[in-house]
Amino acid sequence: MIKIADFTLFFFIFVFSPSLPLAQSQLPDLDPQDKASLLIFRVSIHDLNRSLSTWYGSSCSNWTGLACQNPTGKVLSLTLSGLNLSSQIHPSLCKLSSLQSLDLSHNNFSGNIPSCFGSLRNLRTLNLSRNRFVGSIPATFVSLKELREVVLSENRDLGGVVPHWFGNFSMNLERVDFSFCSFVGELPESLLYLKSLKYLNLESNNMTGTLRDFQQPLVVLNLASNQFSGTLPCFYASRPSLSILNIAENSLVGGLPSCLGSLKELSHLNLSFNGFNYEISPRLMFSEKLVMLDLSHNGFSGRLPSRISETTEKLGLVLLDLSHNSFSGDIPLRITELKSLQALRLSHNLLTGDIPARIGNLTYLQVIDLSHNALTGSIPLNIVGCFQLLALMISNNNLSGEIQPELDALDSLKILDISNNHISGEIPLTLAGLKSLEIVDISSNNLSGNLNEAITKWSNLKYLSLARNKFSGTLPSWLFKFDKIQMIDYSSNRFSWFIPDDNLNSTRFKDFQTGGGEGFAEPPGKVEIKISAAVVAKDELSFSYNLLSMVGIDLSDNLLHGEIPEALFRQKNIEYLNLSYNFLEGQLPRLEKLPRLKALDLSHNSLSGQVIGNISAPPGLTLLNLSHNCFSGIITEKEGLGKFPGALAGNPELCVETPGSKCDPANIDASQEEIYQNELVEGPISIWIFCLSAFISFDFGVLGIFCSARARSYILQTKA
């Protein structure tokens, strides 16, 4: 099954079941036979929280989760959701002959779904979601003629083929939710013709086959994360009713049919992660009720559809994601008329021209991602009108000009990524006011000047990259002052003097891998943004931006002198350290002091003395480069060198002793360099290649020593 890389969409809409008969103020006594069945059930299960300790006596009012019929006392409804109950289901439940609603969701029940459930002939609602049931749908379900809702979602080992009779056994069936299970095969044809069906959710299974048109007025259709193929049907029968259509992460191909414009009630359309291509027809006019449109990760080409804004003025589009396609041309000015827009993602296309100057008219905008295009011009000053902005990502374009001091008006900003452009000038001091910043990437530009201590006001900073610019001056004493920092990349600049050790004793690069120790449970560089869509109160947009990288420091390719601060090797959570291509002196600290170290590059410096201890001591060490220094003495392969061929090349006074070659202490020469010369990947790029090999599959590429692949996902949930 195709795995979700970037965006995942979950829809939870409940179709209200018919009201059960209400008990009168004087509740009846529980039917003796039903009482006996329930007591047997209670004894058979594990009730760790003693949630069913109220099950005693004769009055229905005392029994947790029960609703009884007046005057018979027969059990009509049993709701035991979220009580942490476990064990297999005892067949005594099947003796509740009048039961109309059974909800055992959010527990730890296991085993097969009891086949005796088929004897509950009055059952209208069955919810067994979020348990550990296995096997397949019992054939006895064919007897449940009154069933209106069946929810079996999130039972990962429940599956098999959906029975061919499933759409025929109950003419009243309105809601079917088999999401996040293991169902396989094609959709049974009977489901396509079940006239009463309004909600069908089969997300995250392994279902196959082509999609055919449904013949009923569906309201919600969610077939995401399966293996459906073929082209997209028109859903003619659902034109007056279909509100949510999610077929993301399948293998659909072809163009986007113009008939989608006839779905006048459509509010959520997600066709991301498929194989759609061609241009989007200019005749296609989306529903004026559209709130969310996600066509990302396809092969669409041509110009961006401009008619979206002509039909979305009443309620307004909240999310527009057309990223990862082949759209070209300018960004249409009409997009700046989508007044309710909160997330705009047009990244990874072929867009040209300027960022629209009127983008600041989108005052509700919280996420802008225009990265990986060919946009030109400067960052429009009008963008400060997006005063609710949380993420501004415009990296990998051809933008120029300077960083506007007025950007300090975006005081809610958490993510600022303008890397890989042609932006020049200095960092405005006014940006120190952006105290919510967590990720700042301004690498690979033409920025210059000295760094000002004012940026230490970014107290929430997790990731800071100034790499590949023209910054100069001494490294500031406050370099390690950020309390929450995980990654610092100042590589390929013109910084000089010493590596400061101020604040190193108080800084503890956080342990984000296990969630234990002194760190936090969240992964490194993760920023979560939750957006409430005011236009539809039930919607919540969760935008997550991950720097899938490790904890580390990169100060390579600068003009640094002096010794490596001892305190730097006391940062026990550091995984990557790159100080190569500088003028550092002194001895190599013991690597045992960095137990989590995975990559270390100290090459092309002037480090000296003997290499003491086992250089492969950190168990996770994968890359080591100590070449082109001034180390001396004798080292054997037993001390860990065999794991890193070429790691000590270019140290003429160092002799590496192998089983076939012994060192003469009186005659150490430079022959070792020739032995390893062809095995060494030289320069700072060596550690980058390591990172690239580990993380090349991630969405946004690699950022320096930290292997910073960027992934993002956002979830638009429709809650009951």
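Note that Cβ sites are derived from N, Cα and C of the backbone, with glycine treated the same way.
Original residues fill every noted site, and no substitution is shown.
Lifted from Swiss-Prot, the feature list:
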- Leu80 to Ser: In strain: cv. Chi-1, cv. Wassilewskija (VARIANT)
- Ala139 to Thr: In strain: cv. An-2 (VARIANT)
- Arg148 to Gly: In strain: cv. Bu-0, cv. Co-1, cv. El-0, cv. Gr-3, cv. Jl-3, cv. Kas-1, cv. Landsberg erecta, cv. Lu-1, cv. Pi-0 (VARIANT)
- Phe178 to Ile: In strain: cv. An-2, cv. Bla-1, cv. Bs-1, cv. Chi-1, cv. Cvi-0, cv. Lisse-2, cv. Sf-1, cv. Wassilewskija (VARIANT)
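Overlay of Swiss-Prot annotations on the structure.
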residue : record           : DSSP class
Leu80   : variant position : coil
Ala139  : variant position : helix
Arg148  : variant position : coil
Phe178  : variant position : coil
C-beta crowding around Leu80 (variant position), within 10 angstroms: 21
Separation of alpha carbons, Phe178 (variant position) and Ala139 (variant position) (Å): 16
Same-chain residues at least 6 apart in sequence whose Cβ lies under 8 Å from Phe178 (variant position): Leu152, Ser153, Val162, Asn201, Leu202, Asn205
Between Leu80 (variant position) and Arg148 (variant position), the C-alpha gap once rounded to whole angstrom: 19
